[in-house]
Amino acid sequence: GVPCLCDSDGPSVRGNTLSGIIWLAGCPSGWHNCKKHGPTIGWCCKQ
């Protein structure tokens with residue numbers, strides 16, 4: 001999947017670990033949405 005920035009990773013992509021994965025159809029079972037706002041397409045989820 002495509003990595004994305006969770007709210008817990010920090011304010012910006014620069015210098016932070018991207019611990020989330022973008023899912024287009026919502027987070028799969030056992031995962032949770034880790035970003036309150038965005039990304040524009042899909043959900044940023046993490047296990």
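Positions of Cβ are set from backbone N, Cα and C atoms, glycine also.
For V2 to I, Swiss-Prot lists a natural variant annotated as follows: In 50% of the molecules.
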Three-state secondary structure, which DSSP defines for V2 (variant position): strand
Same chain, 6+ residues apart, C-beta under 8 Å of the C-beta of V2 (variant position), given in sequence order: I21, I22
